[in-house]
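Asker: As annotated in Swiss-Prot:
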type	residues	note
DOMAIN	17-77	domain 'HTH tetR-type'
MUTAGEN	His52 to Ala	Abolishes DNA-binding and repressor activity; when associated with A-57 and A-62
MUTAGEN	Arg57 to Ala	Abolishes DNA-binding and repressor activity; when associated with A-52 and A-62
MUTAGEN	Lys62 to Ala	Abolishes DNA-binding and repressor activity; when associated with A-52 and A-57
Amino acid sequence: MTTRPATDRRKMPTGREEVAAAILQAATDLFAERGPAATSIRDIAARSKVNHGLVFRHFGTKDQLVGAVLDHLGTKLTRLLHSEAPADIIERALDRHGRVLARALLDGYPVGQLQQRFPNVAELLDAVRPRYDSDLGARLAVAHALALQFGWRLFAPMLRSATGIDELTGDELRLSVNDAVARILEPH
């Protein structure tokens, strides 16, 4: 039997909070890299340096873990948006959340059912509702604005090439997308 060096043992998470945090981090990284379907519970356990039984103990099924990762990313993004975090940190968090969402959706996971909380969407709805005569109008406006943002985040390289706007800088494109989102969120 081989024993692990002491340095490896020190890096292993201990205690409920550390173990849960390590599992969430590992699952988030792996889901962003390759998607939930291509990631096994054993992969997550190995990356987080815990026994795979602990993944089940802390999070239940893989579907529940996907939901926990999405909730974790939403909460983390909300905290960043309310902090003094630099724009590049927020941008990386948005990108990571978008990647996990896209991969989970493409893998066939029912993201809208697995994720329990949508704090950023709730805040946006609260801000937009007073501008609309109906709740449905506000909800549709927010859905359209999010779809536009997700579309650009995921398909920007293809959209730039297909429409001949490769020469726009990232900042110019971001301003244009933000202007379009603002128009969507304002009733006509």
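Each residue, glycine too, has its Cβ placed from N, Cα and C.
At each noted site, the model still has the original residue.
A description of the local structural setting of each listed feature is requested, covering burial, neighbours and distances.
Answerer: Helix first, then strand, then coil: DSSP counts for the domain 'HTH tetR-type' (17-77) stand at 50 helix, 0 strand, 11 coil.
Around the Cβ of His52 (mutagenesis position), a 10 Å sphere holds 16 further Cβ atoms from the protein chains shown.
Same-chain residues at least 6 positions away in sequence with a Cβ under 8 Å from that of Arg57 (mutagenesis position) are not found in this chain.
The number of other Cβ atoms within 10 Å of the Cβ belonging to Lys62 (mutagenesis position), over all protein chains shown, comes to 18.
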Asker: Need one number: mean pLDDT over the domain 'HTH tetR-type' (17-77).
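Answerer: Mean pLDDT for the domain 'HTH tetR-type' (17-77): 96.
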Asker: What whole-number Å value do you get for the CA-CA distance of His52 (mutagenesis position) and Lys62 (mutagenesis position)?
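Answerer: Given the Cα positions, His52 (mutagenesis position) is 12 Å from Lys62 (mutagenesis position).
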